[in-house]
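Right, one structure below, let's go through it.
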Amino acid sequence: MSFRAARLSMRNRRNDTLDSTRTLYSSASRSTDLSYSESDLVNFIQANFKKRECVFFTKDSKATENVCKCGYAQSQHMEGTQINQSEKWNYKKHTKEFPTDAFGDIQFETLGKKGKYIRLSCDTDAEILYELLTQHWHLKTPNLVISVTGGAKNFALKPRMRKIFSRLIYIAQSKGAWILTGGTHYGLMKYIGEVVRDNTISRSSEENIVAIGIAAWGMVSNRDTLIRNCDAEGYFLAQYLMDDFTRDPLYILDNNHTHLLLVDNGCHGHPTVEAKLRNQLEKYISERTIQDSNYGGKIPIVCFAQGGGKETLKAINTSIKNKIPCVVVEGSGQIADVIASLVEVEDALTSSAVKEKLVRFLPRTVSRLPEEETESWIKWLKEILECSHLLTVIKMEEAGDEIVSNAISYALYKAFSTSEQDKDNWNGQLKLLLEWNQLDLANDEIFTNDRRWESADLQEVMFTALIKDRPKFVRLFLENGLNLRKFLTHDVLTELFSNHFSTLVYRNLQIAKNSYNDALLTFVWKLVANFRRGFRKEDRNGRDEMDIELHDVSPITRHPLQALFIWAILQNKKELSKVIWEQTRGCTLAALGASKLLKTLAKVKNDINAAGESEELANEYETRAVELFTECYSSDEDLAEQLLVYSCEAWGGSNCLELAVEATDQHFIAQPGVQNFLSKQWYGEISRDTKNWKIILCLFIIPLVGCGFVSFRKKPVDKHKKLLWYYVAFFTSPFVVFSWNVVFYIAFLLLFAYVLLMDFHSVPHPPELVLYSLVFVLFCDEVRQWYVNGVNYFTDLWNVMDTLGLFYFIAGIVFRLHSSNKSSLYSGRVIFCLDYIIFTLRLIHIFTVSRNLGPKIIMLQRMLIDVFFFLFLFAVWMVAFGVARQGILRQNEQRWRWIFRSVIYEPYLAMFGQVPSDVDGTTYDFAHCTFTGNESKPLCVELDEHNLPRFPEWITIPLVCIYMLSTNILLVNLLVAMFGYTVGTVQENNDQVWKFQRYFLVQEYCSRLNIPFPFIVFAYFYMVVKKCFKCCCKEKNMESSVCCFKNEDNETLAWEGVMKENYLVKINTKANDTSEEMRHRFRQLDTKLNDLKGLLKEIANKIK
């Protein structure tokens, strides 16, 4: 089957699944979207399903009362029943079929649970029964059927057996399987029902289990309550009482089964009547052909046997004859242990050997059996063991989480691979093992040296492995010849992103794109939206707009591996994404891109656990990027540095450094290789061995540059222009430009201070005019940065400070120009003074490059955030105290200025130790207040009839004490603790934080024009003129993308691929060494434990 056909087939199956409605009762919910009305369903059942009634009374000679051999008394027979005295009773001759009178919903009165039930003849056609289950009771077509048998009587559930049953139910739930049991509240069936109930309670209703019980109608206790009333119309609800205290030999029905099929052959008290119909139903299901089955177009069915006696033996025998594989639990006792022990016999199987095993495991049962029946048992066992390839044995003592799953999958695989029509169907066998995630079997049985696999043969199963998140199978297919690049066509990627991509992830991606306005996020969102082109979204105005499509699909067609990697990363497919990452080109860039995407998405996820998983995976990819780059750098520094600046359109045109910074991957930026690269950029052509003081000295004594005082990384090519080359290389170095800017900025601040303090006149003097020209140069530089960075310019706090400083300076000039007005001139000077503070604080940013001062500056920045939190808490305390104090002391103060002083200013000063003096009546000074409110004094406190302060001191003084205690001790110490935590956090990663912040300064000066201040202004004029000339001539830049097409890029990526393989080998070797070390430690512990046991025995013997 071609991949396109497989994909269309998967799409059809998905649509069929959406169109069908699953109806479950008891632990399953009933569907409300029925294709038939209740009356149609009743008509269908009455037309196709029958009950059986005995119409010939044959007296049972062994019975004491007048009872027929069918088990019913003569009075319980219908009117007109004939008397039969000579013939042997047979249900086919002596019973007659009538329309069934027992079907509908069954409600268990004890627990109030519901289920579906029907009474049907033992001769009912299996096809009609299957139609009832799937089309009328709306059960989804099973992906697997598990027929559980054994342990109907005297069954005691062991803890390990309960674990096996729990795993069996989990498999049924996860695989969409049907479980077939005896359906009674007795023995094995009772415990199966309880496990079904426990698993149903712990999971959502959409994942409920289908547990079908098939029991004999004549063995059901209280079955009269299941018969419909004569006047009942439509569907019937039967009220069934579970009477556990009844000593009746009959069984009660189990309340945890979802569907009950009650098989009737006209008898009462005759067990095993249902066996024939159950076998027919199992055979019909196993032979039914369905589309898209991973079992050769059939529904897989497996018999699960434990314990049991004769009926279990017959059930296993029938299953084996019908080519149904069987899983037997060794250690569960009785017939299961007999079969398990005989499977291990290597010699030819003799009757005596079989009988020996029967006597060993079933001594009482075999001793009571007639010889003929014993021979029948031996015959059945031999028939079973002739098809030993259909038997799979698991040991109850070794019951683990995967033992049941492995056993069922292995049983199905053996049955499938040994069948005549499917033994050469390698693709079908591989699908089966993929469905059950059996990698070892696939490795050992299918991918052998006997067969050569083509890439096209593995494409269908590869797609299944991707959507089922089977990373080990994906790796296996890649190792066996699958070409991932050829497999990832546009149709495949469209199918993955449109039908196997979480809508929630898509919404989170869209939220992140809108929130952070990030280039990579926008690119990835457009890429995903291009595949999900049928998706529509509604904008804020309520209008519909189509998804944005990528106009250039080349990033997708040229980089399908990166698109698949992004698909896996966005959905947090941890192990699968790692397998795909190993196949991509530009692994370092891909790892950093994954880290950035995951960290950004984690910020917008509402689920804390999901956000934590994304953060954890992001950190893993950062670690991979660090380790891989370290491997590359240790091999070749120059090529490793080329990797840092390599960009790819599949990641929005970003390079490794940009993605690492945007993802805040400080560990990567702090790597020696990255820092050495930044240092090369920082010093330019100047050798890094040159001392900084030499470079700074050359700024003041320029001729030293050409005298060999400063060393350079390389020698000039043209000897005649050697001196010119030295000067150009020196003054274009970012470090020299930075140093010159520092000198210039300090000179600018000194000039600014001189003008403010000594030379500020009504008419500007030359120093002030020089100051204006220097600020103009700063203004031009900020305009250039804004033009280059766009909106991102204002994301940097220092840029905001620069803009604010320039804005204040312009405002100061505006006031300064009105020199005729003294007040305006003074206002201008005040604004200049405030602006000087901003420009001076801006000096802090320059020294972030210092290894010693840089971390301290970062601490200051983070402590400012702590101060804002502190001020919020302090404001609550301050306003509460200030309003209460003012209201207690004074009445109807109308002056806002004094209200502000009393409510805000004075409580604020109290935090610094200035205790309010107006809360103590004994020391209150009326000379410093006013009663009229007209003077520049605070309002006096309210007086009583004796002209004494009215306020109660027993309130005001304790109030001040509590306020001082809360602010000066509690809040201030809280702030100190916050500062301590912040400093400690930065101190722990002192080196990383500084190196990360250093990157921004290096990039800032590397992106600037390499011309010292203030001469750079001429370059700005030249750039403006050039831009205007281009606009007038309407020149267009038609350069096309050359991503990954340059020879140097291909060589670098090929070399990185080799380094990646070395890195992966080291990881695997390290993991193997760790495992070996653990095994060695366990062996040492085992030896020590044995020595201790021996020592304890010696001590015990001495005591005796």
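Cβ coordinates come from backbone N, Cα and C, glycine included.
So, quick note: what you're seeing has the original residues, none of the substitutions.
As recorded in Swiss-Prot:
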- Tyr745 to Ala: Abolishes ion channel activity to cold stimulis (MUTAGEN)
- Glu782, Gln785, Asn799, Asp802: Ca(2+) binding site (BINDING)
- Asn799 to Ala: Abolishes ion channel activity activation by icilin. Does not affect ion channel activity activation by menthol or cooling agent-10 (MUTAGEN)
- Asp802 to Ala: Decreases ion channel sensitivity to cold stimulis (MUTAGEN)
- Asn821 to Gln: No effect on glycosylation or ability to form functional channels (MUTAGEN)
- Asn934 to Gln: Abolishes glycosylation (MUTAGEN)
- His946 to Asn: No effect on glycosylation or channel activity (MUTAGEN)
- Lys995 to Gln: Decreases in sensitivity to PI(4,5)P2 (MUTAGEN)
- Arg998 to Gln: Decreases in sensitivity to PI(4,5)P2. Insensitive to icilin (MUTAGEN)
- Arg1008 to Gln: Decreases in sensitivity to PI(4,5)P2. Reduced the sensitivity of the channel to menthol stimulation. Insensitive to icilin (MUTAGEN)
- Leu1089 to Pro: Abolishes multimerization and channel activity. Reduces cell surface expression (MUTAGEN)
Seminar exercise, completed: Across the recorded positions (Glu782, Asp802), the Cβ with the fewest other Cβ atoms inside 10 Å is that of Glu782
For this session: Out of Glu782, Gln785, Arg998, give those recorded positions positioned within 10 angstroms of Arg1008 (mutagenesis position), comparing C-alpha atoms, in sequence order.
Result: Gln785
For this session: Show, in sequence order, which residues other than Glu782, Gln785, Asn799, Asp802 on the same chain lie with their Cβ within 8 Å of the centre of the Cβ atoms of the Ca(2+) site.
Result: Asp781, Trp786, Tyr793, Asp796, Trp798, Thr803
Seminar exercise, completed: In this structure, the one of the mutagenesis positions Tyr745, Asn799, Asn821, Lys995, Arg998 whose CB has the fewest other CB atoms within 10 Å is Asn821
For this session: Provide, as an integer number of angstrom, the distance between the C-alpha atoms of Lys995 (mutagenesis position) and Asp802 (mutagenesis position).
Result: 24
Problem set entry | Whole-number Å value for how far Asn821 (mutagenesis position) lies from Tyr745 (mutagenesis position) (Cα to Cα) | 32
For this session: Pull out the mutagenesis positions from the set Asn799, Asp802, Arg998, Leu1089 whose C-alpha sits within 10 Å of the C-alpha of Glu782 (Ca(2+) binding site).
Result: Asn799, Asp802
Exercise. Tell me, how many other CB atoms lie within 10 A of the CB of Arg1008 (mutagenesis position), whichever protein chain they belong to?
Worked result: 19
Problem set entry | Those mutagenesis positions, out of Asn799, Asn821, Arg998, that come within 10 angstroms of Gln785 (Ca(2+) binding site) at the Cα | Asn799
Exercise. In the structure shown, which of the recorded positions Gln785, Leu1089 has the fewest Cβ neighbours within 10 Å?
Worked result: Leu1089
